[in-house]
Amino acid sequence: MLKSFCILSVFMVLFLAKFPDLCSGEEISPLKIVVRNSEYLNNPCNGVTCPSGYRCSIVDKQCIKKEK
């Protein structure tokens, strides 16, 4: 009985270490992924703000000069 409890405890610790969201008490939601994707689409240049006269290109993933 004690041996099986120890084995179960080890597996539970390994499981929680693999999925840290489960031990934080937060719900796992697919909306987090959507938020991350929308943040990426709003600024695909890895968080870099483009200088004045330039815009961030989704295709090139870099700042390019705005066309007039």
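In case you wondered, yes, glycine gets a Cβ from its N, Cα and C as well.
Remember, predicted model here, so these are calculated numbers, not experimental data.
What Swiss-Prot records for this protein:
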MUTAGEN   Arg55 to Ala  2-fold increase in potentiator activity
MUTAGEN   Asp60 to Ala  15-fold decrease in potentiator activity
MUTAGEN   Lys61 to Ala  2-fold decrease in potentiator activity
MUTAGEN   Gln62 to Ala  7-fold decrease in potentiator activity
MUTAGEN   Glu67 to Ala  6-fold decrease in potentiator activity
Length of the line joining the Cα atoms of Glu67 (mutagenesis position) and Arg55 (mutagenesis position), in Å:
9
On the three-state reduction of DSSP, what should I expect for Arg55 (mutagenesis position)?
strand
In the structure shown, which of the mutagenesis positions Arg55, Lys61, Gln62, Glu67 has the fewest other Cβ atoms within 10 Å?
Glu67
Structural state of Gln62 (mutagenesis position), classified by DSSP into three states:
strand
